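K.L.:
So that we are looking at the same thing, I have put the structure below in C-alpha cells.
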Amino acid sequence: MPALLERPKLSNAMARALHRHIMMERERKRQEEEEVDKMMEQKMKEEQERRKKKEMEERMSLEETKEQILKLEEKLLALQEEKHQLFLQLKKVLHEEEKRRRKEQSDLTTLTSAAYQQSLTVHTGTHLLSMQGSPGGHNRPGTLMAADRAKQMFGPQVLTTRHYVGSAAAFAGTPEHGQFQGSPGGAYGTAQPPPHYGPTQPAYSPSQQLRAPSAFPAVQYLSQPQPQPYAVHGHFQPTQTGFLQPGGALSLQKQMEHANQQTGFSDSSSLRPMHPQALHPAPGLLASPQLPVQMQPAGKSGFAATSQPGPRLPFIQHSQNPRFYHK
C-alpha cells in the first residue's frame, strides 16, 4: 500500500517571497503587453495618415493639376529663353573673334607685301644704278659706285684731292700751262706704261685715284686750232716727281678752269664714264645730243700745252682697260 507523503509546511518568509515573485512576473507581462499595444496604435495612426493623404490627392481636381502644369511650362520656357540668349551671346563673341583674327591676318599680309615691294624696288633701283651709264648693259662690271658717279656728274665744286703719304714734291704743272715736250717720234698713247715716281711706294690703289671731271677723254680729243699746236704723241715728263700736296688743290682747279676756257667746254658739260663698247659704230649706242668722238691722225690732231693738265695722269694708268667719257 502506497505511503502518503506530506509536503513540508511553508514558513511565513517563504510564503511572502513566493507571493512577491508572482506579482513581479505579472507586472512584467502587463508592461510588455502595454508596449505592444502602443506600437500597434502608432502603426495604425501612421497608416491612417497615409490613407488620408492618399484620399486628399485623389480628391484633387483636374483644374488644380492643369494650373501646376502651366506653371511648370512657364518655368521651362524661361529657362529655354535664357539658354537661347546665352547661345546667341556665345555666337556673337565667336564671330567677333573670327573677324579680328582675319583683320590681323590681312594687315600682316599687307605689311609683308609692302615690305616685299619696297625691297624689290630698292633692289631694282640699285641694279639700274649699277647698269646706268654703259650702253653695254650687263657687259660692264658693276663696280661704279654712287660716290664716283656723284663726283663725275658735278662740276669743279666737288673736286676733291686726296692726301697721300709720299715724297714732299708736288706733282703739278704751272698754273698757266701744262708741261709737255714735243717729240714727233714719241710713243705717248694709251698703251704707254705710267712713269716711275721714284723709290717711294704709293699709298693708294688704282681705285682710289684722283678723279676730277674734265672735258677731255683719255685718248683722242676734239681739237681746236691753237697758236702753238703740239703733237699727241709726246712724252709727258713732270718737272719733279711726287704726289699732290694739300696746297696744290688751288693750282689744280685753276688749270682745270683754264683748260675748259681754252677748249670751249663749260663746267656744266661734266663727263660720265662710258663703256669702251660705245666707240663701236653699232646703232643705238650713242644718242643724238651726245658729242661725237673724232678719230684723227696723230700728225693733224693737236692741242695746246694747256689742253691736258697734269692730273690726267691717273686716267692714263688704266692702260689695260681704258675708260672713255662722254656727255
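Easy rule for this one: first residue shown is 1, then count along the chain.
Heads up, the Cβ atoms here are built off N, Cα and C, so glycines get one too.
Original residues only: the substitutions mentioned are not part of this model.
OK, Swiss-Prot features for this one:
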type	residues	note
MUTAGEN	K45 to R	Abolishes sumoylation; when associated with R-71
MUTAGEN	K71 to R	Abolishes sumoylation; when associated with R-45
MUTAGEN	S319 to A	Does not affect methylation
MUTAGEN	Q320 to A	Does not affect methylation
MUTAGEN	N321 to A	Strongly decreases methylation
MUTAGEN	P322 to A	Strongly decreases methylation
MUTAGEN	F324 to A	Abolishes methylation
MUTAGEN	Y325 to A	Abolishes methylation
K.L.:
Indicate whether K71 (mutagenesis position) is helix, strand or coil by DSSP.
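P.N.:
DSSP assigns K71 (mutagenesis position) to helix.
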K.L.:
To the nearest whole angstrom, state the Cα distance for the pair K45 (mutagenesis position) and K71 (mutagenesis position).
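P.N.:
Each residue's Cα considered, K45 (mutagenesis position) and K71 (mutagenesis position) end up 35 Å apart.
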K.L.:
Hey, what's the Cβ neighbour count for K71 (mutagenesis position) at 10 Å?
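P.N.:
So the Cβ neighbour count for K71 (mutagenesis position) comes to 10.
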